[in-house]
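So the structure is just underneath, and the comments pick up after that.
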Amino acid sequence: MTARNLAEWQNFVQGCIDFRPNDGVYRIARDMFTEPELFELEMELIFEKVWIYACHESEIPNNNDFVTVQIGRQPMIVSRDGKGELHAMVNACEHRGATLTRVAKGNQSVFTCPFHAWCYKSDGRLVKVKAPGEYCEDFDKSSRGLKQGRIASYRGFVFVSLDTQATDSLEDFLGDAKVFLDLMVDQSPTGELEVLQGKSAYTFAGNWKLQNENGLDGYHVSTVHYNYVSTVQHRQQVNAAKGDELDTLDYSKLGAGDSETDDGWFSFKNGHSVLFSDMPNPTVRPGYNTVMPYLVEKFGEKRAEWAMHRLRNLNLYPSLFFMDQISSQLRIIRPVAWNKTEVISQCIGVKGESSEARRNRIRQFEDFFNVSGLGTPDDLVEFREQQKGFQGRIERWSDISRGYHQWTYGPTQNSQDLGIEPVITGREFTHEGLYVNQHGQWQRLILDGLNKKALKMHDVTFDNQSVMDEV
């Protein structure tokens, strides 16, 4: 296969999406998920351009704390300096490019390169060079510090952007999606959350966009997670026979098209979306008996109900899911290749919550979200099988039109209650308009990046034969 030039890439990306509202057509090309060269463009024009989730501030609470992360293809160190300020530094020595630290986290005021012992402070400044006498007198350490990206935090959630020329703030990027971070953070009387010790990291044999779709897919719940639904129903029967109540979320109604349940979704600018539903038995949530009265008193009944009586899957496109439902989970998406994705799963909770609430949160997390839980393995199988199915090139298109005749493009009672302005609203948990927003943003970012590349370079594709004729 020959490499595409810029114009050919623009045509390809333009042709990957077929949205014709007047005809009720909403479909995407499956080769969005199967092109190795496209993956490199996605890394350059999406993951190395927009704000990408890096870590939570609770993971680096002290001066000189750090974690190592991957932003697109770039190895990064996210650190606090000696004054507590945040930095996002490329984890590569300015001398010959070796990584400075090879551990996941720690506390260091100085990073010493294991290769040639150049030393950098936790704010990225180069402070020492081994055997400096062989360098010229004008060798300037102050100009050789670690390259840094933009870094910002919203209510403890730390994001990095490698586009140092961009002017958009993190809050601009998040937009109305911030409200759904607030709904979790506000459950804490101190306004602080914390990532719990330990995390799971796993890979699946599929494209990164599959995970972004799946976390917003209410349609698959009652089929793919049937075993979990059945298990919960069995627990309910056993507990009822003992006179006890169910101690986990009653998942049985989700995704079954129950018209009595207030559910649906919002899609926002920049590709963000949230899937929500009434929670059948909200009193099983960690700390419910103390958190709910606190929220009602401080924020009012409606906002308290949104925080504690509704489950929410928030996708901050393209790199993070914040699940506040069966338990509370951060699901970080890290693309590895066009057909391989790493997911990092962490439990996040209210800082200072009671030991009983914390125990409940962890048990509920392990039950469904953990790698060995009853939910995650089901989804990973479907990612793998979708990626296999996409090789069936006779059919190019996937349909994402479910419920299009009921999508709303103006205010609803729910959006007014929350003070938000979604670009699309769905009134049913299983409708697929969230993907229209998600993949529309994918196309916008790629095309915008390609157009900017076209302005910066003159793209020439040589015909080998004509060149030889001239020789």
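Along the chain as shown, residues are numbered 1 onward.
Including glycine, each Cβ sits where the backbone N, Cα and C put it.
Substitutions noted, but not modelled.
The 10 Å shell around the Cβ of Met43 (mutagenesis position) contains 17 further Cβ atoms across the protein chains shown. In this structure, Met43 (mutagenesis position) is part of a helix by DSSP. Here Swiss-Prot describes Met43 to Lys as a published mutagenesis experiment; the accompanying note says: Prevents anthranilate degradation.
The domain 'Rieske' feature in Swiss-Prot is assigned to 52-160.
Around the Cβ of His95 ([2Fe-2S] cluster binding site), the number of neighbouring Cβ atoms within 10 Å comes to 15. As annotated by Swiss-Prot, [2Fe-2S] cluster binding site applies to Cys93, His95, Cys113, His116, with the evidence given as similarity to another entry.
Taken residue by residue with DSSP, Asp217 (mutagenesis position) is part of neither helix nor strand, so it is coil. Within 10 Å of the Cβ of Asp217 (mutagenesis position) there are 20 other Cβ atoms, across all protein chains. What Swiss-Prot notes for the published mutagenesis of Asp217 to Asn is this: Loss of dioxygenase activity.
Among the mutagenesis entries in Swiss-Prot is Asp217 to Ala, noted as: In ACN476; loss of dioxygenase activity and 2-fold lower redox potential.
Mutagenesis annotation in Swiss-Prot: Asp217 to Glu, described as Loss of dioxygenase activity and lack of iron at the mononuclear site; the structure shown retains the original residue.
His225 (Fe cation binding site) counts 20 other C-beta atoms within 10 Å of its own C-beta, drawing on all protein chains shown. The Fe cation binding site annotation in Swiss-Prot covers His220, His225, Asp379 and is backed by similarity to another entry.
Comparing His225 (Fe cation binding site) with Cys113 ([2Fe-2S] cluster binding site), their Cα atoms are 47 Å apart once rounded. Looking only at Cα atoms, His220 (Fe cation binding site) sits nearest to Met43 among the recorded positions Met43, Cys93, His95, Cys113, His116. In the domain 'Rieske' (52-160), the DSSP tally of helix, strand and coil residues is 9 helix, 46 strand, 54 coil.
Looking only at the recorded positions Met43, Asp217, Asp379, the one with its C-alpha closest to His116 ([2Fe-2S] cluster binding site) is Met43.
In this structure the alpha carbons, written CA, of Cys93 ([2Fe-2S] cluster binding site) and Met43 (mutagenesis position) are 22 Å apart.
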